[in-house]
Each structure stands twice: as C-alpha cells, then as structure tokens.
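Below is one structure, written out as structure tokens; the observations come after it.
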Amino acid sequence: MPKKKPTPIQLNPAPDGSAVNGTSSAETNLEALQKKLEELELDEQQRKRLEAFLTQKQKVGELKDDDFEKISELGAGNGGVVFKVSHKPSGLVMARKLIHLEIKPAIRNQIIRELQVLHECNSPYIVGFYGAFYSDGEISICMEHMDGGSLDQVLKKAGRIPEQILGKVSIAVIKGLTYLREKHKIMHRDVKPSNILVNSRGEIKLCDFGVSGQLIDSMANSFVGTRSYMSPERLQGTHYSVQSDIWSMGLSLVEMAVGRYPIPPPDAKELELLFGCHVEGDAAETPPRPRTPGRPLSSYGMDSRPPMAIFELLDYIVNEPPPKLPSGVFSLEFQDFVNKCLIKNPAERADLKQLMVHAFIKRSDAEEVDFAGWLCSTIGLNQPSTPTHAASI
C-alpha cells in the first residue's frame with residue numbers, strides 16, 4: 001500500500017510560555033522539533049500520538065521531587081527502582097526511575113546534562129522522556145508510563161511468545177535501534193526483554209539505552225547481572241558497535257520464543273516439555289563440552305539442572321556455538337533471521353539495514369496482527385477503545 005504524504009506535525013506553544021523541564025519552549029525550538037519529526041516516516045496514528053505526547057510534555061515544566069505521588073512499584077534492576085507515579089501539577093501518570101549513586105556533585109551534574117539528550121529522542125519506537133533531576137542522593141529519570149510493562153514480565157505470564165508477535169517486536173526493535181544510530185549516533189548497549197516496553201495501544205518501545213557515558217561509567221559495577229545478553233566481542237573486551245545490540249536482540253528473541261534463557265540450549269527432553277511434542281534441531285543437541293550445565297536463575301523454563309555460575313555462562317557465550325531456534329516449531333524465515341543475528345563474528349553478523357529487508361521482517365510487516373489484543377488478553381489489561389494500527393483482523 002503506498003504511503004500517504006504525512007500531514008505536518010502540529011505543535012502548539014505552551015500558553016504560559018512555561019519551560020520544558022528547564023529548556024525554553026520558544027517557537028524556534030518548536031519549529032526545529034517539527035522539522036525533525038517530519039523527517040521520520042510516521043503513519044497518521046504514530047504522528048498523532050507523538051504530537052499528543054509532546055503537547056502534554058509542554059505543560060509539565062520543571063520537575064521537582066515534591067510534585068510526585070507514588071502509585072506503585074513497576075520493577076527493579078539496572079541499578080535502580082522504577083515507580084509508577086502521578087505528577088500532581090500536570091495530572092500525568094509517569095514512570096520514574098530512581099538511581100542511587102554515591103558520586104561527586106560535578107559527576108552528578110554531568111549525568112543530568114548528558115541525559116538532556118533524551119529530550120531530542122522522539123520516535124514511536126523509543127519510550128518518551130519527560131526529564132531528569134537530582135534529589136536526596138538519587139537521580140530521577142521520568143518517562144512515559146507503558147501499561148503493558150516489559151517483555152520479560154509479559155513472558156512470565158505468557159510462558160512463550162508467539163512468532164507472529166515476535167515479528168512485530170523485531171520490527172520495532174530494529175526501527176528503534178536505527179533511529180538511535182542514524183539520528184543520535186548512539187547505540188543501545190543493553191537490549192534485552194526487560195528493556196523492551198509495551199502498552200495496551202499495541203506500541204513497542206525501547207528504554208534504558210546508553211545515552212550518558214558518565215552514567216554508564218558510574219553504574220559499571222551494577223551491570224554484572226545483565227551480561228548474559230552481551231555479545232561475545234563485548235565480553236572479550238574488544239571493540240564493539242551497534243552489531244553488539246543485534247546479538248542481544250537475537251538472543252532475546254530466542255528466549256521469548258522458547259520460553260527460557262537459551263544458554264545452555266535445552267536438551268530434547270526439555271524441548272518436549274516446553275512444546276508438548278518431539279522437537280528436532282540443534283537446540284536439542286547436548287552441549288559440546290562435558291560439563292554440568294544449567295540455566296541462569298533468570299530463566300522461566302523447566303531445566304532442572306543446577307544453574308551455571310556467571311563465569312561459566314560468559315565462557316559458554318564466547319567459546320561455544322551460538323543458540324538457535326529448534327526447527328519444526330518455527331518458520332524457516334524466523335530461524336534464519338535469528339541465525340543471522342547470532343553470528344559470533346560481528347563483521348559477519350547481519351546489520352540493521354540487512355535485517356530490515358530480511359524475509360522474516362518483510363513477512364511480519366505485511367501480516368495483520370492484533371498485538372494489543374494479544375497483550376491485553378495475556379496479561380489481563382483492558383484494551384483502550386481506539387484500535388491499534390495492526391488490529392484490523
């Protein structure tokens with residue numbers, strides 16, 4: 001279907017000239033923002049949603065600790081705790097991430113300054129940013145609240161995520177990574193199911209990407225638990241690029257498709273338990289080296305073997321064959337897509353442009369999938385009355 005010429009983005013200046021969290025909301029800023037948004041290939045619905053978010057954001061003004069009321073805890077990890085909060089002056093519901101750091105004021109100020117880049121990150125595939133500030137020993141990052149939570153939470157309820165749904169997830173992740181790279185020259189650095197957020201409108205967005213080098217350095221010691229999604233080249237301490245994010249996406253897709261973290265691979269017996277039938281393929285083979293393998297504590301599978309020690313797991317990622325999807329359960333296109341993401345040599349691994357034209361992505365893009373309906377029935381959410389773009393089954 002040919003794309004309609006997008007109508008210009010309409011952004012109205014805040015009536016009282018209030019600041020967008022400390023930055024001027026002068027009309028020149030709005031014009032620059034309007035121009036950037038028009039460069040993005042958005043459909044009508046995406047354009048309207050982004051427009052609505054940015055118009056709401058103008059009403060927020062400077063963020064202060066006293067202006068928030070805690071509603072509930074959404075999750076913890078990556079060195080911080082995330083709360084669902086109400087921003088009393090605007091009445092908006094937000095997600096507020098609190099990161100406790102024992103750091104000097106100069107470092108703290110640099111982190112807040114670097115986080116301001118997030119104001120420029122406006123894409124349907126990136127979680128919206130309201131602002132960042134420091135208060136009582138904690139850095140607060142205030143974001144759009146995604147009512148479906150993260151895909152690791154969805155996976156716990158679903159058991160496994162269907163291939164058609166993962167097709168839509170793959171498109172959103174590739175488009176989000178492409179946007180970060182092309183428009184902001186940054187890579188994500190931490191792609192995993194808990195950093196892919198979803199909502200009842202059927203939107204899929206990336207969060208927690210490495211925009212602040214100083215924050216990455218300050219939190220270096222808290223990243224041990226997430227190393228299981230890191231690429232072999234990154235674990236070996238060699239140069240890494242956005243190709244590393246592609247490995248992490250591939251690993252995440254295998255985990256969500258199979259229903260458990262895929263290293264070490266499930267054996268034939270476990271695959272039979274997971275899928276309720278005999279499953280062929282490499283994933284069912286015994287790990288190549290004699291060892292006492294097991295799964296990391298974070299997986300959701302039926303593997304009764306003792307969990308792998310973290311050093312053993314990292315050694316496995318670097319030295320053993322990469323995970324694969326079991327054949328006979330998933331389409332050949334999906335299997336090939338994952339294989340191209342999980343090539344150990346980053347120079348041979350598919351890049352974002354190649355993945356965007358892969359047969360699996362082309363097929364997934366053409367498929368009508370009610371992502372919002374599937375999500376809401378899986379996790380018990382009420383679906384909003386406005387149908388999602390892909391929900392016209």
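FYI, residue positions are counted from 1 along the chain as it appears here.
Placed from the backbone N, Cα and C atoms, the Cβ positions cover glycine too.
Residues as originally present; substitutions not included.
As annotated by Swiss-Prot, active site, proton acceptor applies to ASP190. Classification of ASP190 (active site, proton acceptor) by DSSP places it in coil, neither helical nor stranded.
The ATP binding site annotation in Swiss-Prot covers LEU74, GLY75, ALA76, GLY77, ASN78, GLY79, GLY80, VAL81, VAL82, LYS97 and rests on sequence analysis. Neighbours of GLY80 (ATP binding site), defined as other CB atoms within 10 A of its CB across all chains, total 20.
The domain 'Protein kinase' annotation in Swiss-Prot covers 68-361 and rests on sequence analysis.
Listed in Swiss-Prot is the mutagenesis experiment ASN78 to Gly, annotated as follows: Impairs interaction with MAP2K2/MEK2.
For the mutagenesis result THR292 to Asp, the note given in Swiss-Prot is Results in hypophosphorylation of the RAF-dependent sites and faster ERK inactivation.
Mutagenesis annotation in Swiss-Prot: THR292 to Ala, described as Results in hyperphosphorylation of the RAF-dependent sites and prolonged ERK phosphorylation; the structure shown retains the original residue.
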*Nearest-integer angstrom distance between the alpha carbons (Cα) of ASP190 (active site, proton acceptor) and LEU74 (ATP binding site)*: 19
